[in-house]
Amino acid sequence: MSDSKMSSQDESKLEKAISQDSSSENHSINEYHGFDAHTSENIQNLARTFTHDSFKDDSSAGLLKYLTHMSEVPGVNPYEHEEINNDQLNPDSENFNAKFWVKNLRKLFESDPEYYKPSKLGIGYRNLRAYGVANDSDYQPTVTNALWKLATEGFRHFQKDDDSRYFDILKSMDAIMRPGELTVVLGRPGAGCSTLLKTIAVNTYGFHIGKESQITYDGLSPHDIERHYRGDVIYSAETDVHFPHLSVGDTLEFAARLRTPQNRGEGIDRETYAKHMASVYMATYGLSHTRNTNVGNDFVRGVSGGERKRVSIAEASLSGANIQCWDNATRGLDSATALEFIRALKTSAVILDTTPLIAIYQCSQDAYDLFDKVVVLYEGYQIFFGKATKAKEYFEKMGWKCPQRQTTADFLTSLTNPAEREPLPGYEDKVPRTAQEFETYWKNSPEYAELTKEIDEYFVECERSNTRETYRESHVAKQSNNTRPASPYTVSFFMQVRYGVARNFLRMKGDPSIPIFSVFGQLVMGLILSSVFYNLSQTTGSFYYRGAAMFFAVLFNAFSSLLEIMSLFEARPIVEKHKKYALYRPSADALASIISELPVKLAMSMSFNFVFYFMVNFRRNPGRFFFYWLMCIWCTFVMSHLFRSIGAVSTSISGAMTPATVLLLAMVIYTGFVIPTPSMLGWSRWINYINPVGYVFESLMVNEFHGREFQCAQYVPSGPGYENISRSNQVCTAVGSVPGNEMVSGTNYLAGAYQYYNSHKWRNLGITIGFAVFFLAIYIALTEFNKGAMQKGEIVLFLKGSLKKHKRKTAASNKGDIEAGPVAGKLDYQDEAEAVNNEKFTEKGSTGSVDFPENREIFFWRDLTYQVKIKKEDRVILDHVDGWVKPGQITALMGASGAGKTTLLNCLSERVTTGIITDGERLVNGHALDSSFQRSIGYVQQQDVHLETTTVREALQFSAYLRQSNKISKKEKDDYVDYVIDLLEMTDYADALVGVAGEGLNVEQRKRLTIGVELVAKPKLLLFLDEPTSGLDSQTAWSICKLMRKLADHGQAILCTIHQPSALIMAEFDRLLFLQKGGRTAYFGELGENCQTMINYFEKYGADPCPKEANPAEWMLQVVGAAPGSHAKQDYFEVWRNSSEYQAVREEINRMEAELSKLPRDNDPEALLKYAAPLWKQYLLVSWRTIVQDWRSPGYIYSKIFLVVSAALFNGFSFFKAKNNMQGLQNQMFSVFMFFIPFNTLVQQMLPYFVKQRDVYEVREAPSRTFSWFAFIAGQITSEIPYQVAVGTIAFFCWYYPLGLYNNATPTDSVNPRGVLMWMLVTAFYVYTATMGQLCMSFSELADNAANLATLLFTMCLNFCGVLAGPDVLPGFWIFMYRCNPFTYLVQAMLSTGLANTFVKCAEREYVSVKPPNGESCSTYLDPYIKFAGGYFETRNDGSCAFCQMSSTNTFLKSVNSLYSERWRNFGIFIAFIAINIILTVIFYWLARVPKGNREKKNKK
């Protein structure tokens, strides 16, 4: 925390100065005029004398009041609160007082300013202008146009800078914010509020600041701030990004530790300080009860959305920044909490001299009254800056009218909306209209002249002062030992690493599934793989299998870290945020993540290698074993650091996985086993030299074979008729054998087969360690200097054809969202208060198809009770809630964050998936809910969950086609969609894509689309809305509420949760259901005019009277103790249960049940159907939507294409035109084997897109009964097949022809039929890849776990397919795995199709030289052997026989159980495996993901 210093001596001087100033004024004028502006200026000038800055109080009374207040606090060190007998300083006490605590801290700092060195910082700027690159390529790239778009953008990037490429986001503006002043930034979304805050916080990566701009932070430049004081000027973004599996307490304590100052007080250790500070902010923002609850996110259960927002606020507050820029920080907070947050900022500003700025979209009058300064922005122009109390008066003098009951903030913002502002009578032609006219008026005003004068004085003052040195001293005093004074960080690099390691262990503790799964998976794979090579013999027959086992061991250790790339992308946005807060260096986090992974890596290595080494029967020697394990560990480290480096330099997971896989393929092929070193092609030999895995493999082979003698397992010739032949006339077939010798030296074998030597063993360990250190340095450097994602102005994306139409349509207008750039700037829709007028409901009513459905049914509930099990404890979330929603009424559902509002909506709409409804009834017209209930309602969720690749119109049509009655024609549904687009004023962006944040719809547009998706379904019963105004500006929130009012007026029943209703918005609701903590009802009844009925109820039962100027919503939250820091006088749940109003509610529910149940029910069979559309229609629409999603995701498709092309070409050219000798046949077999390597990456690329579809379906579409689970899963499976066939075809051509397999079909003139079959096999493999990925994801929650499972299954398939070990080698209990392995049949089919029916010609070094007995020719000696063993011989000049073990490729195929006659059978079996995958995907998805039955269990009374 920061502060300014003022000694008691200075305080007395100020008091004396004030009294002197007053007396001199009276003396000279002889008349008392009160405390006027002149006096105020004198006081401020005096204050500057003492503090080198302007004092925050504008009056002597305020200053004296401040001095009095400071005398009330003890000024003690509060961090060891257990030893202080003052509950107001103890954050764990119910009597904790945040304001008292802050005052005490200020007094503590002032008690020893030389030690604490409190600091403060203001900002002033002149001619501030921000501009960005205009992006004309605002169409969504697809597979067909993505490359062209990339090329054109690249060309434009290298063009010389010219003004046409840029547009101004912020026009020239001036302002000054002094320490102690709280400033609010007002403007509609897109006005430039976020850009202004980012500019002040020096967070400008992605846009530029004009050269003419002058910015100073009390004498410090923006460069100084960015380089040395980054954590003292922060920008808190609107989004909440946290590690979901960390608890709230751990999240905040981590931030507190990293900003713990060195000068925190004598005897206070860091941990005590950090825990105390975290507790203080948890208590301040009402988070103490969530200390041990996970933060969570949209998909991981945790605290509520409002509480998560408060966690973000608390985390930013703990940074202790002097200048804090808050961007829409109150989004998702209830009105009382939002007010409390602004009060906390005010307290910090007034007492600790901080300089907070906050852009706020919904600001109550109570909140506005707390602000000192206000900035009003209009399309990038500053149209006012000054005292908040003067702004309203300034614009009223200009000629604008402020309506009654409209808050000042709403009035100021409404001036930037032409449809909402209203000039005073007689000023219609005098007031400015455009943003430029407003700015011109402002810059010609006396207020602006006064401002420029003050700014000029401030700049002169900054030049004269020694702030730079004073501020540096204060900064250095806070820094821990071993921290560079110029560093922006508070703690040293090694402390950052230490805290990062501790946090990562807490993350693992919060979600141990991935490390446990990884270790368990390694153990299982160790057992499986080692059992394949179980107990290898000590003969030459084990040479190949010993090498294969070592090869697999190296690969498994090397690539066990591949999935670490995925976790990097999860953490990246959080690390970038913390870097901007100056909590830690990204490099410190990178090192911490590596250190914290060490125990997991060691556990994984032990679980695999200990089992594998001894079961395979590698060399039983302690020294040899520990060398093996040492090399394996370093191999894991090298590859982990390499994969992390790839992830650090990539911008997306698919972009990282593709090069990682190609690299993996290169390393596998050039390890030295697949292609032995002597057989590598000359052009590619260098790859082996830079391959760290190759060095590991060589050392491990040397470690295993050097100095050992192996018994020969096979002689040539041998068998019947050769029993009595002398060893001198036989030779061992193993490489390195010596004629006549029964033993083969392992050293000679390595030298002959691989050119491996013992002298390289320890050298290679050093090289491997060098690689590990090198890649670690690369990784740390990349994370440190990577600037992260560039900020982009919001642009709206259209399809290319739609964009041209849109540009033609809006060419005449170029107004609107200035932050959005040229394209979005053309979206000029109006959010006027009367946005939805009656004409829109009636203008098309005559057609019949677009009439809004009338509703005559009443939904009500009684004694609804819901509980969940949290850590073996049953916790009641809703406690006997009663209520109803009648047609034509809007019922507001309110309560503090976490009170159970969303849970109640989920229970009422039958959307709960966890927990149990233990009691209560939900009835429609007195009848229990039937199967069509969910289809009869609309549910507008708080999260705007949409597919980013669909357009607005497509999303609405998809909902209409599947949710409206199947009897309604397509044209009528399309007409209704157009009607809703017009109704919600989405015409300008109806053909825009949803997109992602920054490139797509903005928050307001997404909310309108969410509402629209439900409206086009024509919900006949009622409409639920969960926080529909969250994140919207006041005008848009108002227009949404007016829209709800119009819907209700046309018979719709609406139940709506709302957080921050102004008095105006509250007036739009008819009834209120208010929940207090624990899901208990505090009130259900009419609101009355100006909420008077509700106010009367609470005042009747003992509440303090509601002030006339108070917002009833905020007052009510205070009364029931739902606002942070407030305490209820009584339990209002008990008050409600004992009230006459409660009895009236119960009687009304009983009356409705009795009366309504007598009404006739709708007996239309179609009305009772679970889904409106038939299954075939659901399937077709879902499949097409998924195909379109992939087509509009060119990054995914091109990553897939790049992967298969690069992998296939690399594979094909590594084995280019493989010869038909013995090594060549083995190379061709391994080429087929390597062809499967991209499997893992293809699955990992696909999973995120499957998850996106599944999230949209399970979160929104399944509960709404849009379409069935079977249509969803069938559509996902079907839509992937065309793309897999396409990439399979590309892979076939890139691999089949370079490898030269077609040459093997030439002798039998079967090139075409064998080529066609090979194409079918290759494409079938790619289809199998997709179905296997979907199978693994069908029942998995996390994509990481599905990817791990797919890797496990893939490894098993590779291991048991017969390439590395055939059925004659496998232990008996694994034969079943060979038989039921799809890759067995695929490999057999591909090998037989590619290699069959041609001749073998041995290379010179492959011949075995045999000397026949004296007097015998080679023919007579070897012909009997060749007849049963195969092969051929050549007679050499010296009479010896050069024997080749094979003469036909069919002999080789037979040795690997691949028969040409079975090729079509094997293809058919592989297709059957694809079908099995599809069937299992459907079954497992139904078992694991489809809700069955209901969550209702009634207690028997």
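Cβ atoms here come from the backbone N, Cα and C positions, even for glycine.
Averaged over the domain 'ABC transporter 1' (150-404), the predicted model reaches a pLDDT of 90. Residues or ranges marked as domain 'ABC transporter 1' by Swiss-Prot: 150-404.
Record note (Swiss-Prot), mutagenesis Cys193 to Ala: Impairs NBD-mediated ATP hydrolysis. The unchanged residue is displayed. The C-beta environment of Cys193 (mutagenesis position), restricted to residues of the same chain at least 6 apart in sequence and closer than 8 Å, consists of Val185, Leu186, Gly187, Asp327, Ala359, Leu377. According to DSSP, Cys193 (mutagenesis position) is assigned to a helical segment.
Annotation of the mutagenesis experiment Asp232 to Lys in Swiss-Prot: Leads to general drug-sensitivity.
Experimental mutagenesis at this site is recorded by Swiss-Prot as Gly296 to Asp, annotated: Leads to selective drug-sensitivity. Classification of Gly296 (mutagenesis position) by DSSP places it in coil, neither helical nor stranded.
For the recorded site, Phe551 (mutagenesis position), the DSSP three-state label reads helix. Under its mutagenesis annotations, Swiss-Prot gives Phe551 to Ala the following note: Leads to selective drug-sensitivity.
According to Swiss-Prot, the mutagenesis experiment Phe552 to Ala carries this note: Leads to reduced drug efflux but shows normal ATPase activity.
With a 10 A radius on its CB, Arg644 (mutagenesis position) counts 27 other CB atoms from all the protein chains. Record note (Swiss-Prot) on the mutagenesis of Arg644 to Ala: Leads to reduced drug efflux but shows normal ATPase activity.
In the three-state DSSP scheme, Ala660 (mutagenesis position) is classed as helix. Counting every protein chain shown, the Cβ of Ala660 (mutagenesis position) has 24 other Cβ atoms within 10 Å. In Swiss-Prot, the entry for mutagenesis Ala660 to Gly states: Leads to general drug-sensitivity. The structure shown retains the original residue.
Residues annotated as domain 'ABC transporter 2' in Swiss-Prot, with sequence analysis given as evidence: 859-1103.
A simple way to gauge crowding: the CB of Gly895 (ATP binding site) has 25 other CB atoms within 10 angstroms, across all the protein chains here. Feature annotation from Swiss-Prot assigns ATP binding site to Gly895, Ala896, Ser897, Gly898, Ala899, Gly900, Lys901, Thr902; the stated evidence is sequence analysis.
In Swiss-Prot, a published mutagenesis experiment is listed as Cys1336 to Ala, annotated Leads to reduced drug efflux and ATPase activity. DSSP assigns Cys1336 (mutagenesis position) to a helix in the three-state reduction.
Note on Phe1360 (mutagenesis position): other Cβ atoms within 10 Å of its Cβ, all shown chains, come to 26. Among the mutagenesis results in Swiss-Prot, Phe1360 to Ala has the note: Leads to reduced drug efflux but shows normal ATPase activity. The residue drawn here is the original one.
In the three-state DSSP classification, Lys901 (ATP binding site) falls within a helix. Cβ neighbour count for Lys901 (ATP binding site) (all protein chains, 10 Å cutoff from its Cβ): 28. Here the candidates are the mutagenesis positions Asp232, Arg644, Ala660, and by Cα distance the one nearest Lys901 (ATP binding site) turns out to be Asp232. When the mutagenesis positions Phe551, Phe552, Cys1336 are ranked by how far their Cα is from the Cα of Thr902 (ATP binding site), Cys1336 comes first. Separating the Cα atoms of Ala660 (mutagenesis position) and Ala896 (ATP binding site) is a whole-number distance of 48 Å. With respect to their backbone Cα atoms, Gly895 (ATP binding site) and Asp232 (mutagenesis position) stand 35 Å from each other. Report note: the ATP site is defined by Gly895, Ala896, Ser897, Gly898, Ala899, Gly900, Lys901, Thr902, and the residues of the same chain whose CB lies within 8 Å of the CB centroid of those residues, excluding them, are Ser304, Gly306, Asp334, Thr903, Leu1075, Lys1077, Gly1079.
It is 16 Å from the Cα atom of Gly900 (ATP binding site) to that of Gly296 (mutagenesis position). Taking the C-alpha atom of Phe1360 (mutagenesis position) as reference, the shortest distance to any of the recorded positions Asp232, Phe551, Arg644, Gly898 belongs to Phe551. Ser897 (ATP binding site) sits 30 Å from Asp232 (mutagenesis position), taking the Cα positions as reference.
Within 10 Å of the Cβ of Cys1336 (mutagenesis position) there are 25 other Cβ atoms, across all protein chains. Using a 10 Å Cβ-Cβ cutoff, Gly900 (ATP binding site) registers 25 neighbours. Under the three-state DSSP scheme, Gly895 (ATP binding site) falls in the strand class. The Cβ of Gly898 (ATP binding site) lies under 8 Å from the Cβ of Thr290, Val303, Ser304, Gly306, Glu307, Lys1077, each of which sits 6+ residues away along the same chain.
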